[in-house]
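Trainee: Copying in the features that Swiss-Prot gives for the protein in this structure:
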type    : residues     : note
VARIANT : PHE3 to Ser  : In strain: cv. Cvi-1, cv. Fe-1a, cv. Goe-0, cv. Ita-0, cv. Nd-1 and cv. Wei-0
VARIANT : LEU8 to Phe  : In strain: cv. Cvi-1, cv. Fe-1a, cv. Goe-0, cv. Ita-0, cv. Nd-1 and cv. Wei-0
VARIANT : PHE13 to Ile : In strain: cv. Cvi-1, cv. Fe-1a, cv. Goe-0, cv. Ita-0, cv. Nd-1 and cv. Wei-0
Amino acid sequence: MKFVSVFLVLFIFFLVVLEAPEKIEAKDDKFICVVEYGGDVGPTFCNPKFFPTLCRQNCRSFKGAKGGKCVKQPKHKHIKCFCDYCKDD
């Protein structure tokens with residue numbers, strides 16, 4: 001009887017261990033925080049004289065993001081708008 005009890009406990013333990021979910025990765029391909037709005041948006045889209053910028057307004061209005069940020073690339077002099085779905089800066 002004791003052998004059966006030990007066997008049953010070990011069997012249940014292994015079932016629980018095998019059915020435990022795997023670790024959840026912090027970075028998931030299904031959801032990415034920052035996504036490019038689309039191509040070279042130009043200087044008027046990211047004009048710092050207007051707050052909030054058109055980049056931020058359009059990301060919030062049309063893309064459902066929490067915020068938007070402009071990034072200027074020094075070599076090519078292109079301005080890109082990135083929509084942020086995780087935080088509002």
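Backbone N, Cα and C atoms are what each Cβ position is placed from, and that goes for glycine too.
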Trainee: Neighbour count, 10 Å Cβ-Cβ cut-off, for PHE13 (variant position): what number do you get?
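Mentor: Total other Cβ atoms inside 10 Å, all chains included: 10.
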Trainee: Find, for the listed variant positions PHE3, LEU8, the residue with the lowest Cβ contact count at a 10 Å cut-off, counting only other Cβ atoms.
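Mentor: Output over variant positions PHE3, LEU8: least Cβ neighbours within 10 Å is PHE3.
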Trainee: Three-state secondary structure of LEU8 (variant position) from DSSP?
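Mentor: Where LEU8 (variant position) sits, the three-state DSSP reduction gives helix.
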Trainee: How big is the Cα-to-Cα gap, in Å, between PHE3 (variant position) and PHE13 (variant position)?
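Mentor: Per the Cα atoms, PHE3 (variant position) and PHE13 (variant position) stand 15 Å apart.
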